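Enquirer: Just dropping this structure here.
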Amino acid sequence: MTKVNIVIIDDHQLFREGVKRILDFEPTFEVVAEGDDGDEAARIVEHYHPDVVIMDINMPNVNGVEATKQLVELYPESKVIILSIHDDENYVTHALKTGARGYLLKEMDADTLIEAVKVVAEGGSYLHPKVTHNLVNEFRRLATSGVSAHPQHEVYPEIRRPLHILTRRECEVLQMLADGKSNRGIGESLFISEKTVKNHVSNILQKMNVNDRTQAVVVAIKNGWVEMR
């Protein structure tokens with residue numbers, strides 16, 4: 001079984017140790033190194049070439065966003081997940097623009113952390129459910145006010161195929177993604193396993209011709225396929 005090699009960069013030792021402890025419980029994960037500032041991140045990644053870097057956004061010297069930008073340019077094979085206490089849209093979009101593949105709030109639970117690392121390691125993107133919900137609400141607010149959320153270009157692809165290509169279960173999962181639920185939360189609500197939820201999400205992304213969960217939700221809202229609750 002191939003291991004997912006992980007580096008943790010966070011200037012708070014207790015939090016860093018807590019994250020490592022959670023990841024150590026997952027047999028397919030291996031934390032290969034830790035660091036406590038953004039300036040150190042590049043040296044660590046150059047040496048270990050991890051699959052995933054978990055990066056705190058607020059650190060002395062070089063902050064997490066600047067460190068992420070540097071890592072993406074120098075070591076694009078190492079995918080970065082940002083850790084933050086901020087759920088504001090500006091923080092999230094700034095982090096994603098630098099090339100981060102994930103954005104987690106530090107209030108996350110263990111299941112969300114593990115799920116995010118798995119998704120990002122497999123080449124996907126992951127946003128904390130609360131962040132997804134906030135971004136969707138902001139997009140909806142801009143849409144209803146007649147202001148374009150992306151005036152320069154269309155970020156989210158238009159759907160050329162009708163929604164009825166989704167099964168009823170996939171429609172239920174799509175609605176719960178819009179509600180900001182994690183895979184675990186969806187599974188508990190529908191009484192199905194997290195693995196089954198992941199399969200449904202993968203099918204939804206493929207059928208909707210989008211890259212990640214956030215795009216799927218935003219496109220669904222634009223087309224009136226889900227309710228904002």
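For all residues, glycine too, the Cβ spot is worked out from N, Cα and C.
Original residues only.
Below are the features listed in Swiss-Prot for this protein:
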{"type": "DOMAIN", "residues": "5-121", "note": "domain 'Response regulatory'"}
{"type": "MUTAGEN", "residues": "His12 to Leu", "note": "Increases the stability of phosphorylated form"}
{"type": "MUTAGEN", "residues": "Asp56 to Asn", "note": "Lack of phosphorylation. Decreases degradative enzyme production, but allows full expression of late competence genes"}
{"type": "MUTAGEN", "residues": "Asp56 to Ala", "note": "Prevents both swarming motility and pellicle formation"}
{"type": "MUTAGEN", "residues": "Thr98 to Ile", "note": "Increases phosphorylation"}
{"type": "MUTAGEN", "residues": "Val131 to Leu", "note": "Increases phosphorylation"}
{"type": "DOMAIN", "residues": "159-224", "note": "domain 'HTH luxR-type'"}
{"type": "MUTAGEN", "residues": "Arg184 to Cys", "note": "Does not affect phosphorylation"}
Enquirer: Determine how many residues of the domain 'Response regulatory' (5-121) DSSP places in helix, in strand and in coil.
Expert: 55 helix, 27 strand, 35 coil
Enquirer: Just to confirm my parser: what is the rounded mean pLDDT across the domain 'HTH luxR-type' (159-224)?
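Expert: A mean pLDDT of 84 is what the predicted model shows over the domain 'HTH luxR-type' (159-224).
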Enquirer: Of all the mutagenesis positions here, His12, Asp56, Thr98, Arg184, which one's CB has the most other CB atoms within 10 A?
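Expert: Result for the most crowded candidate: Asp56.
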Enquirer: How many Å lie between the Cα of Arg184 (mutagenesis position) and the Cα of Val131 (mutagenesis position)?
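Expert: That comes out at 16 Å between the alpha carbons.
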Enquirer: Taking Cα atoms as reference points, rank the mutagenesis positions His12, Thr98, Val131 by distance from Asp56 (mutagenesis position) and give the first.
Expert: His12
Enquirer: So, by DSSP, how many helix, strand and coil residues make up the domain 'HTH luxR-type' (159-224)?
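Expert: With helix first, then strand, then coil, the domain 'HTH luxR-type' (159-224) has 47 helix, 0 strand, 19 coil.
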Enquirer: Roughly how many Å separate the Cα of His12 (mutagenesis position) from that of Thr98 (mutagenesis position), to the nearest whole number?
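Expert: Rounded to the nearest whole number, the Cα-Cα distance is 23 Å.
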Enquirer: Write out the long-range same-chain contacts of Val131 (mutagenesis position), meaning residues 6 or more apart in sequence whose Cβ is under 8 Å from its Cβ.
Expert: Asp87, Val92, Tyr103, Leu105
Enquirer: Can you see whether DSSP assigns Val131 (mutagenesis position) to helix, strand or coil?
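Expert: Val131 (mutagenesis position) sits in a helix per DSSP.
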